[in-house]
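Undergrad: Just lifted these from Swiss-Prot, have a look:
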type	residues	note
BINDING	Cys10, Cys15, Cys33, His36	Zn(2+) 1 binding site
BINDING	Cys25, Cys28, His42, Cys44	Zn(2+) 2 binding site
BINDING	Cys100, Cys105, Cys123, His126	Zn(2+) 3 binding site
BINDING	Cys115, Cys118, His132, Cys134	Zn(2+) 4 binding site
MUTAGEN	Ser163 to Ala	No effect on association with the proteasome complex; when associated with A-173 and A-187
MUTAGEN	Ser163 to Asp	No effect on association with the proteasome complex; when associated with D-173 and D-187
MUTAGEN	Ser173 to Asp	No effect on association with the proteasome complex; when associated with D-163 and D-187
MUTAGEN	Ser173 to Ala	No effect on association with the proteasome complex; when associated with A-163 and A-187
MUTAGEN	Ser187 to Asp	No effect on association with the proteasome complex; when associated with D-163 and D-173
MUTAGEN	Ser187 to Ala	No effect on association with the proteasome complex; when associated with A-163 and A-173
MUTAGEN	Ala201 to Gln	Loss of interaction with ubiquitin polymers and ubiquitinated proteins, loss of interaction with BAG6 and no effect on association with the proteasome complex; when associated with Q-229 and Q-231
MUTAGEN	Leu206 to Ala	Decreased 'Lys-48'-linked polyubiquitin binding
MUTAGEN	Leu218 to Ala	No effect on 'Lys-48'-linked polyubiquitin binding
MUTAGEN	Ala227 to Gln	Decreased 'Lys-48'-linked polyubiquitin binding; when associated with A-230
MUTAGEN	Gln230 to Ala	Decreased 'Lys-48'-linked polyubiquitin binding; when associated with Q-227
Amino acid sequence: MEFPDLGAHCSEPSCQRLDFLPLKCDACSGIFCADHVAYAQHHCGSAYQKDIQVPVCPLCNVPVPVARGEPPDRAVGEHIDRDCRSDPAQQKRKIFTNKCERSGCRQREMMKLTCDRCGRNFCIKHRHPLDHECSGEGHQTSRAGLAAISRAQGLASTSTAPSPSRTLPSSSSPSRATPQLPTRTASPVIALQNGLSEDEALQRALELSLAEAKPQVLSSQEEDDLALAQALSASEAEYQQQQAQSRSLKPSNCSLC
């Protein structure tokens, strides 16, 4: 007695057997019998989706877990940068010691990249204030600007210092003493920069630095070029002297009849 509605036929074209306990392929969702349910037996076209391999670190030979869809090379590289226990990886981590302080970033750099606003250290990708959502309030003056301001402050103090000859004698009688008028204090920024803006103060400081700069010492290449030029000029002078001596010692062929 047959039960045509019970079970299912195998999807393999060469089999087509009615199986009362059919099996479903988890890759292609086909129905197969127990003999053809394997990927290789029915030549499954979606078997590559189930071919999951775990990469192994080439330095410490430890399996590295990889998320689905993530390139294995990237996972192995991050493992070498963070968790690898081999000597080359640990030596590399000693060089890259400056960790990015942005939340979620584990990148390390050889040198510090400090934000001018918040003062924290970041990697190359998050060094700009917009990239790491900088919490620093306002715009701080740069180091060059601070140097220019201090230079301008020194110039202002020297230019505004009163000379001894211009000091007025104090009155002898207290009745003639005039009350001092209250002086208005300038804002700290204007007094610090002598009435100049930050850019003007920076330009003034750069001009003074260039004016006070000492003559640069010649490099080794320039010294070699100078010595070669002097040797050539000395050789040329010696050659001309020899030519002049040879002309003076050469006998004349002219004869007077």
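Note: Cβ is positioned from N, Cα and C throughout, glycine not excepted.
So, quick note: what you're seeing has the original residues, none of the substitutions.
Quick one: how deep are these features, and who are their neighbours?
TA: Same-chain residues at least 6 positions away in sequence with a Cβ under 8 Å from that of Cys15 (Zn(2+) 1 binding site) are, in sequence order, Phe32, Cys33, Asp35, His36. For the recorded site, Cys15 (Zn(2+) 1 binding site), the DSSP three-state label reads coil.
Within 10 Å of the Cβ of Cys25 (Zn(2+) 2 binding site) there are 19 other Cβ atoms, across all protein chains.
Around Cys100 (Zn(2+) 3 binding site), a 10 Å sphere centred on its CB holds 21 further CB atoms from the protein chains shown.
According to DSSP, Cys118 (Zn(2+) 4 binding site) sits in a coil region rather than a helix or strand.
DSSP assigns Ala201 (mutagenesis position) to a helix.
Note on Leu206 (mutagenesis position): other Cβ atoms within 10 Å of its Cβ, all shown chains, come to 14.
Around Ala227 (mutagenesis position), no same-chain residue six or more apart in sequence has its CB under 8 Å from its CB. DSSP gives Ala227 (mutagenesis position) a helix state.
Contacts of Gln230 (mutagenesis position) defined by a Cβ separation under 8 A and a same-chain sequence distance of 6+ are given as none.
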Undergrad: Between Cys10 (Zn(2+) 1 binding site) and Cys100 (Zn(2+) 3 binding site), what C-alpha distance do you get in Å?
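TA: Pair distance, Cα basis, whole Å: 58 Å.
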Undergrad: List, in sequence order, the residues of the same chain other than Cys25, Cys28, His42, Cys44 whose Cβ lies within 8 Å of the centroid of the Cβ atoms of the recorded Zn(2+) 2 site.
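TA: Checked against the 8 Å cutoff, the neighbours are Ser11, Ala27, Gly30, Phe32, Val37, Tyr39, His43, Gly45, Ser46, Ala47.
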Undergrad: Determine, to the nearest whole angstrom, how far the Cα atom of Cys134 (Zn(2+) 4 binding site) is from the Cα atom of Cys123 (Zn(2+) 3 binding site).
TA: 14
Undergrad: To the nearest Å, how far is the Cα of Ala201 (mutagenesis position) from the Cα of Cys28 (Zn(2+) 2 binding site)?
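TA: For Ala201 (mutagenesis position) versus Cys28 (Zn(2+) 2 binding site), the Cα atoms are 74 Å apart.
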Undergrad: Quick one: Cα separation, Leu206 (mutagenesis position) versus His132 (Zn(2+) 4 binding site), in Å?
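TA: It is 32 Å, counting Cα to Cα.
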